[in-house]
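**Student:** Swiss-Prot feature annotations, pasted as is:
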DOMAIN    60-349  domain 'Protein kinase'
BINDING   I66, G67, Y68, G69, A70, F71, G72, V73, V74, K89  ATP binding site
MUTAGEN   K89 to R  Kinase inactive. Does not enhance rnf138/narf-mediated ubiquitination or association of rnf138/narf and tcf/lef
ACT_SITE  D186  active site, proton acceptor
Amino acid sequence: MAFPGSGRSIPGQLCAGVFSGLIQPPLGQKFYCPNGGGAVPSPLPQALSAPQCNGEGRDPEPDRPIGYGAFGVVWSVTDPRDGKRVALKKMPNVFQNLVSCKRVFRELKMLCFFKHDNVLSALDILQPPQIDCFEEIYVITELMQTDLHKVIVSPQPLSSDHIKVFLYQILRGLKYLHSAGILHRDIKPGNLLVNSNCVLKICDFGLARVEELDESQHMTQEVVTQYYRAPEILMGSRHYRSAIDIWSVGCIFAELLGRRILFQAQSPIQQLDLITDLLGTPPLTAMRSACEGARAHILRGPHKPPSLSVLYMLSGEATHEAVHLLCRMLLFDPLKRISAKDALAHPYLEEGRLRYHTCMCHCCYSVSSGRVYTADFEPTATNRFDDSYEKSLTSVWQVKELVHRFITDQHQGKRPPLCINPHSAAFKTFIRSTAWHSSKVSKKEER
């Protein structure tokens, strides 16, 4: 079952980079030409209409910038090899220090590792220049029309069918990531891309990393946008597991039901207070990994009983099955929180699974006698993502050489490589849009 849209594109929030210079393509190679550059259109809530099967939908609008973020701009561009429109993401200034080098290399390898319909992956990487001039990376991904944040804040009605099929796809993609040993660590509506047929893909792996199995190894707490941050991170836990992503999905589930952020606080402490207002004062066993200050903050306050019944007031779509699944996701104790695999087996998502695999997915297909379904509706990764190479990375130049070789190797035996074409008529518009945004980002970061 597809969810058709108007066929027009909606700007989506994607992470990319601010262009700091031009890359001259090597002689004899094809140009990758951003062509377009019109103003970004306003969000079109009609992109989600009443659920029905209608095939693939219309093509996007002409090429243009489709998203701005703290790291720059993403453009819709045309691949000259086949005429298809795709998204072009830039990772700028990636070799400034060893930490950023490792992060970008990890994200790049992940984008090339992913093979799942609900996880954004790299379709191609633009050919890099000679290593001495190599400072930025351009990644081509599938073009998506909007993100879940824009869907939620739009006036477009969201039916129970929409909510179920969105949640099903989020958990389907998350099950795949977790099976590969990957924690996303920034699941939020803006990082869930949606096309005009309501197909959803998890994106933005800048904070993603392999799950650390050794509990003695500390992990950063500077992860996850605050509204979607799990209580164990808010309470200073130095080690966490995939349950942090499930908490984020629970917050998004509630947001889909109520069309507003579930825990919207001004500070991490207030965020924790809002969580305990809903879930009640947690037992000591649920705070086993909390820092002393956070534990003391909870214990010196008045005892709070749970008030989970208010979840039924989110909307008319908050049925008993919906609230039951939501409560399994929003458990204070991460060890008791439901997994993506078990959540997918919940009765609430049965209809979402059926609708998705009826005519939205690529793993099932129709024949004259009916629908042929895949043997595995929610596949896992064939192997864990290997990050063991990171231990041997000791210098910026070493990483730069490895990244350059990695990108070059991606093109071996494949289609002709592409490069940025600075002579394109639209390139000046591209540069102006990124230069303007660069100044805005700089001012924002100073505040």
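Yeah, the Cβs are placed from backbone N, Cα and C, and that goes for glycine too.
None of the noted substitutions appears here; every position holds its original residue.
Mind running through what each feature is packed against?
**Tutor:** According to DSSP, K89 (mutagenesis position) is assigned to a strand segment.
Counting every protein chain shown, 23 other Cβ atoms lie within 10 Å of the Cβ of D186 (active site, proton acceptor).
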**Student:** Need one number: mean pLDDT over the domain 'Protein kinase' (60-349).
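**Tutor:** The predicted confidence over the domain 'Protein kinase' (60-349), as a mean pLDDT, is 89.
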